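Listed in Swiss-Prot:
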ACT_SITE  ASP165  active site, proton acceptor
BINDING   LEU51, GLY52, ARG53, GLY54, SER55, SER56, GLY57, ILE58, VAL59, LYS74  ATP binding site
DOMAIN    45-303  domain 'Protein kinase'
MUTAGEN   LYS74 to Arg  Abolishes kinase activity
Amino acid sequence: MALVRKRRQINLRLPVPPLSVHLPWFSFASSTAPVINNGISASDVEKLHVLGRGSSGIVYKVHHKTTGEIYALKSVNGDMSPAFTRQLAREMEILRRTDSPYVVRCQGIFEKPIVGEVSILMEYMDGGNLESLRGAVTEKQLAGFSRQILKGLSYLHSLKIVHRDIKPANLLLNSRNEVKIADFGVSKIITRSLDYCNSYVGTCAYMSPERFDSAAGENSDVYAGDIWSFGVMILELFVGHFPLLPQGQRPDWATLMCVVCFGEPPRAPEGCSDEFRSFVDCCLRKESSERWTASQLLGHPFLRESL
């Protein structure tokens with residue numbers, strides 16, 4: 001008797017970006033995320049140089065004038081669209097809630113309503129992000145990184161926070177080989193058991209099948225998308241290139257949608273240990289209900305490599 005695989009039907013309509021409508025300055029101090037200062041004021045820190053620039057602001061390396069402690073300062077301009085205003089308020093609320101050695105720590109949030117600026121003071125990670133390590137890590141190193149990232153995800157998920165943008169650029173490293181989760185700009189706090197959060201946000205290259213397929217996503221595990229992204233990222237670090245497409249091929253939305261929704265999940269290459277191949281498989285199962293959770297993955301035999 002022939003087995004017939006159920007054909008996946010997905011919504012192929014792409015979202016239309018909202019119009020860029022700018023709002024007057026919004027005071028985040030009056031929102032659900034109170035201003036954090038930890039005893040540090042904006043005048044206590046001095047900018048040293050730029051670490052990075054984005055469409056919404058600039059990240060500086062700064063130091064405390066009295067203690068000499070080094071921090072990263074993310075400065076965001078107040079001339080923002082409604083969507084970005086909500087995004088920033090959500091990020092600040094998550095930073096207020098989190099306190100974990102596996103999540104980049106927020107040291108202060110400063111407002112300048114007159115000039116329309118918000119600055120977020122964070123711990124400084126002197127090793128950059130994991131992008132620079134693609135193709136240059138061993139299984140043992142990956143196991144050590146994975147253990148820390150999964151502890152961070154397990155912590156966030158226990159607080160009902162879905163990150164929605166796990167990728168090498170958002171995982172920061174320091175000189176002690178500690179890896180921490182950063183950038184909560186598109187994250188979401190799940191406030192009800194039926195909250196639906198599999199929308200077109202984050203980096204599409206790391207989106208799970210249910211996030212491309214909005215109809216299927218409504219009934220999926222809201223946290224499982226983070227595990228898919230984690231699995232793609234771990235495999236990318238090992239093989240040295242984005243694993244869902246041939247090396248050198250630039251991912252685009254339509255190609256990724258077809259590969260992720262209709263193709264077979266990527267596998268670890270030949271020559272890897274059975275434990276690593278199994279670990280990747282547990283992360284990259286097409287059905288979200290079959291993917292292991294962060295807590296389950298922490299008990300996987302592959303992570304014994306990091307002990």
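For all residues, glycine too, the Cβ spot is worked out from N, Cα and C.
Don't expect the noted substitutions in this model, because it carries the original residues.
Feature map: annotations from Swiss-Prot on the structure.
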residue: LEU51; record: ATP binding site; DSSP (3 states): strand
residue: GLY57; record: ATP binding site; DSSP (3 states): strand
residue: LYS74; record: mutagenesis position; DSSP (3 states): strand
residue: ASP165; record: active site, proton acceptor; DSSP (3 states): coil
Check: Taking just the CA atoms, what is the gap between LEU51 (ATP binding site) and LYS74 (mutagenesis position) in Å?
Finding: 10
Margin query: Return the residues near VAL59 (ATP binding site) by Cβ distance under 8 Å, restricted to its own chain and a separation of at least 6 in sequence.
Written below: VAL50, LEU51, GLY52, ARG53, ALA72, LEU73, LYS74, SER75
Check: Cβ-Cβ under 8 Å from GLY57 (ATP binding site), same chain, 6 or more residues apart: which ones?
Finding: LYS74, SER75, VAL76, ASN77
Check: Counting only other Cβ atoms and using a 10 Å cut-off, which of the recorded positions ARG53, LYS74 scores lowest?
Finding: ARG53
Next item on the list: Take every residue in the domain 'Protein kinase' (45-303), average their pLDDT values, and give the whole-number result.
Entry: 88
Note to self: At a 10 Å cut-off from the C-beta of ASP165 (active site, proton acceptor), count the other C-beta atoms across all protein chains.
What the structure shows: 22
